[in-house]
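Step one of this worksheet: look at the structure below.
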Amino acid sequence: MSLDSPTFGCTDSPVRRERGQKAVFCGLTSIVWLHRKMQDAFFLVVGSRTCAHLLQAAAGVMIFAEPRFGTAVLEEQDLAGLADAHKELDREVAKLLERRPDIRQLFLVGSCPSEVLKLDLDRAAERLSGLHAPHVRVYSYTGSGLDTTFTQGEDTCLAAMVPTLDTTEAAELIVVGALPDVVEDQCLSLLTQLGVGPVRMLPARRSDIEPAVGPNTRFILAQPFLGETTGALERRGAKRIAAPFPFGEEGTTLWLKAVADAYGVSAEKFEAVTAAPRARAKKAIAAHLETLTGKSLFMFPDSQLEIPLARFLARECGMKTTEIATPFLHKAIMAPDLALLPSNTALTEGQDLEAQLDRHEAINPDLTVCGLGLANPLEAKGHATKWAIELVFTPVHFYEQAGDLAGLFSRPLRRRALLNGGAA
């Protein structure tokens with residue numbers, strides 16, 4: 001073994017915890033992918049015009065396109081306490097449901113303004129569910145930047161749904177976390193070929209096929225930012241299958257192997273099902289290794305995808321992890337990925353932006369993964385950057401996306417090489 005070969009395992013490594021200035025989206029942005037996933041749902045943000053502009057810009061749609069989300073704007077009289085916000089909300093919901101009879105699930109989404117005003121959206125959801133049952137179920141959750149960052153909006157949304165799921169004694173598997181439809185289909189196909197089932201998804205594409213949960217339910221996370229949802233499912237009696245997350249060939253194989261072992265799938269069958277897609281994934285990743293191998297990596301906290309992605313880049317792409325920061329580090333959920341990270345990786349939970357920027361300058365990494373607000377200033381200083389938001393909005397899970405995932409990181413390095421007059 002080469003002396004340069006890294007050792008692996010960060011399970012017991014020290015974690016720097018920072019609670020300073022942050023540069024990250026609020027949880028409202030998760031509506032952008034959730035409204036596309038849940039085809040009979042509508043997300044009504046109770047917030048300000050700033051919330052409305054954020055969602056419209058993030059989703060890349062105009063409001064006249066009739067997307068499945070909107071904002072109940074808190075006006076000046078609401079902020080001044082001169083209007084009954086709950087009556088106004090009831091009126092807006094009634095108008096919405098009359099105009100959109102296809103809605104079966106309505107989510108009241110809390111924002112910074114509604115949190116400051118202490119609007120009781122839980123009580124409002126309960127009241128509105130009673131008014132509009134059985135046609136529509138109304139939920140509430142928070143996407144406020146005071147409470148959530150970026151992907152945590154999905155976590156609070158799914159956690160709000162779990163208590164309302166039907167109870168079952170059936171031995172079913174739930175795959176938890178929103179995936180693009182094409183990726184979900186690939187996931188279900190692999191599990192079906194392994195003989196695992198029945199398999200349900202949370203969130204489901206429609207409310208009439210949402211999962212039930214009970215003491216014989218097993219679940220596995222497809223997304224790493226679902227700590228609150230995990231707790232809600234476990235309180236309903238479901239048991240979590242622990243696994244690395246399905247990024248890259250190795251991560252996908254270990255994820256599927258954890259499910260296969262839980263369901264008693266033979267090694268021969270597992271090999272027969274996974275051999276061909278594993279080979280395709282390895283070949284697709286290999287096309288990017290010349291660009292990625294040996295390059296240093298620094299990740300600012302953004303989406304909670306950082307640790308499993310760093311594992312993928314270190315082990316499958318040969319990158320050198322320096323500092324890997326994440327908004328929140330749920331050690332129980334991340335344990336399988338932490339065990340596979342290079343042991344010399346510096347782990348950070350949370351953010352103190354100025355201090356982290358100073359460390360970044362001292363390290364001077366080859367590739368920096370960061371939010372939109374940091375990317376342009378860092379590019380101007382000569383750093384190659386990858387927008388972290390692309391890793392959430394691009395299909396990156398499972399075998400068939402492994403090459404695309406590697407390409408997301410190799411492209412900025414090739415671009416920087418071209419700008420510097422080198423070979424691409």
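Please read every residue number as a count from 1 along the shown chain.
Using the three backbone atoms N, Cα and C, a Cβ is placed for every residue, glycine included.
Noted in Swiss-Prot for the protein shown:
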type    : residues             : note
BINDING : Cys26, Cys51, Cys112 : [4Fe-4S] cluster binding site
MUTAGEN : Phe25 to Ala         : Retains 50% activity
MUTAGEN : Cys26 to Ala         : Does not form heterotetramers
MUTAGEN : Cys51 to Ala         : Does not form heterotetramers
MUTAGEN : Cys112 to Ala        : Does not form heterotetramers
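Everything Swiss-Prot records as a feature, shown here on the structure.
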residue : record               : Cβ within 10 Å
Phe25   : mutagenesis position : 25
Cys26   : mutagenesis position : 22
Cys51   : mutagenesis position : 26
Cys112  : mutagenesis position : 19
* Calculate the distance in Å between the alpha carbons (Cα) of Cys51 (mutagenesis position) and Cys112 (mutagenesis position), and round it to a whole number. => 9
* Provide the three-state secondary structure of Phe25 (mutagenesis position) computed with DSSP. => coil
* Asked: Within 8 Å of the Cβ centroid of the [4Fe-4S] cluster site residues Cys26, Cys51, Cys112, which other residues of the same chain have their Cβ?
  -> Leu28, Val45, Gly47, Ser48, Thr50, Leu54, Ser111, Pro113, Gly143, Ser144, Gly145
* Expressed to the nearest Å, what is the distance separating Cys26 (mutagenesis position) and Cys112 (mutagenesis position) at their Cα atoms? -> 9
* Inter-residue C-alpha distance, Cys112 (mutagenesis position) and Phe25 (mutagenesis position) (nearest angstrom) -> 13
* Structure fact -> Once DSSP output is merged into helix, strand and coil, Cys112 (mutagenesis position) belongs to helix
